[in-house]
Amino acid sequence: MRVASSLFLPVLLTEVWLVTSFNLSSHSPEASVHLESQDYENQTWEEYTRTDPREEEEEEEEKEEGKDEEYWLRASQQLSNETSSFGFNLLRKISMRHDGNVIFSPFGLSVAMVNLMLGTKGETKVQIENGLNLQALSQAGPLILPALFKKVKETFSSNRDLGLSQGSFAFIHKDFDIKETYFNLSKKYFDIEYVSINFQNSSQARGLINHCIVKETEGKIPKLFDEINPETKLILVDYVLFKGKWLTPFDPSFTEADTFHLDKYRAIKVPMMYREGNFTSTFDKKFRCHILKLPYQGNATMLVVLMEKTGDYLALEDYLTVDLVETWLQNMKTRKMEVFFPKFKLNQRYEMHELLKQMGIRRLFSTSADLSELSAMARNLQVSRVLQQSVLEVDERGTEAVSGTLSEIIAYSMPPAIKVNRPFHFIIYEEMSRMLLFLGRVVNPTVL
């Protein structure tokens, strides 16, 4: 797989100082010289048994490093939780406008918005922090959020089996100057790629932007824009490519056409994959839904949420929270099962700026936006659009996306089955960080 050029590839250099401590016995010549030079009458026992200062420094450094690791771990967990909460809130906003298939990346959008937040001040910045649910984390320091996202991206980029790459573009009108401080920070933490463009020549601008996106997404997103407003000053685009391979693939020879119930009255035929084996799952008695884990290589997982009854899938979205998902995960068991799962492909594009406004991020998209950390020309600047397009393809080998203790099995018994033959939700996350990569629902597997 070709790695996109804008993917951040970190290089970490750690310098370790080795300080040797000497243990001198009283019989050694060195010890004799040393002991004779001491004033025993004025020396207390504490002074005599005091540890070498260099050893104390080493111990203090190790303690500080341990505290730092513990702090970053807690902060990373909080970042993942808040990004998930942001994703669930955004799903509810999307559902108010759209009742069909859904696919988007909370992680990708959060990265893009935090990068842009580096260029904001005042109420504009506060609204972004609040809208992303990151206001508490941001209190630790002005660069804590960029640093945390950088660490997460380092984890992803170093895991080749994960098959994830993410990047961001800022298309800026040709007469717009970026402050050097912002440029350096955004490069350091996000590796964002800036493209100068003449928006007044809208057809040329559209062609250039679409060409960049085609190149970076390996042709998965061939056309992002149909038209562009010539008055535009800034367009922010982020993309996410995820080529996940199932840890245990489905056998294509078992895939057959089967019925998928769109609702109580309509049904269609879809290619239905099949596998029998050990699966991890649970059943939520309160919400009457099955939750099934489908693991990928590289420590990622698709969590499938299937309501017991066909027409109830939208009602679940009002209750999706980090705590609910964590409860599901804690109550899962692994056992032998039959799983029927449809092949599908999703391709969705969202005008995220309209959705972000509903989540309280309004000033950024208005004439009162404070982008003074981004440019000296900030008085005349506002963000015009924030777009995200995500492509997700699921087949026997796995997923291609662009934006327990084993139970005892009784011999010869028929294994239970989960048949995903009605609308369902899916959550794709990285196990180690618990970062929510993709979130969505499939209402009709035959429609993009």
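Residue numbers in this text run from 1 along the chain shown.
Each residue, glycine too, has its Cβ placed from N, Cα and C.
Among the mutagenesis results in Swiss-Prot, Met96 to Ala has the note: 2-fold decrease in rates of factor Xa inhibition. The residue drawn here is the original one. In the structure as shown, the Cβ atom of Met96 (mutagenesis position) sits within 10 Å of 9 other Cβ atoms.
Listed in Swiss-Prot is the mutagenesis experiment Asp99 to Ala, annotated as follows: 5-fold decrease in rates of factor Xa inhibition. On its own chain, Asp99 (mutagenesis position) has Leu314, Val443 as residues at least 6 apart in sequence with a Cβ closer than 8 Å to its own Cβ.
According to DSSP, Asp263 (mutagenesis position) is assigned to coil rather than to any helix or strand. In Swiss-Prot, the entry for mutagenesis Asp263 to Ala states: No change in rates of factor Xa inhibition. The structure shown retains the original residue.
Shown in sequence order, Thr310, Gly311 are the residues of the chain, 6+ apart in sequence, with a C-beta less than 8 angstroms from the C-beta of Lys264 (mutagenesis position). Recorded in Swiss-Prot as a mutagenesis result, Lys264 to Ala carries the remark: No change in rates of factor Xa inhibition.
One mutagenesis experiment catalogued in Swiss-Prot, Tyr265 to Ala, is accompanied by this note: 50-fold decrease in rates of factor Xa inhibition. In sequence order, no residues are near Tyr265 (mutagenesis position), counting only same-chain partners six or more apart with C-beta under 8 A.
The Cβ of Asp318 (mutagenesis position) has Arg92 as same-chain neighbours under 8 Å, each 6 or more residues away in sequence. DSSP assigns Asp318 (mutagenesis position) to a helix. In Swiss-Prot, a mutagenesis experiment is listed as Asp318 to Ala, annotated with the note 400-fold decrease in rates of factor Xa inhibition.
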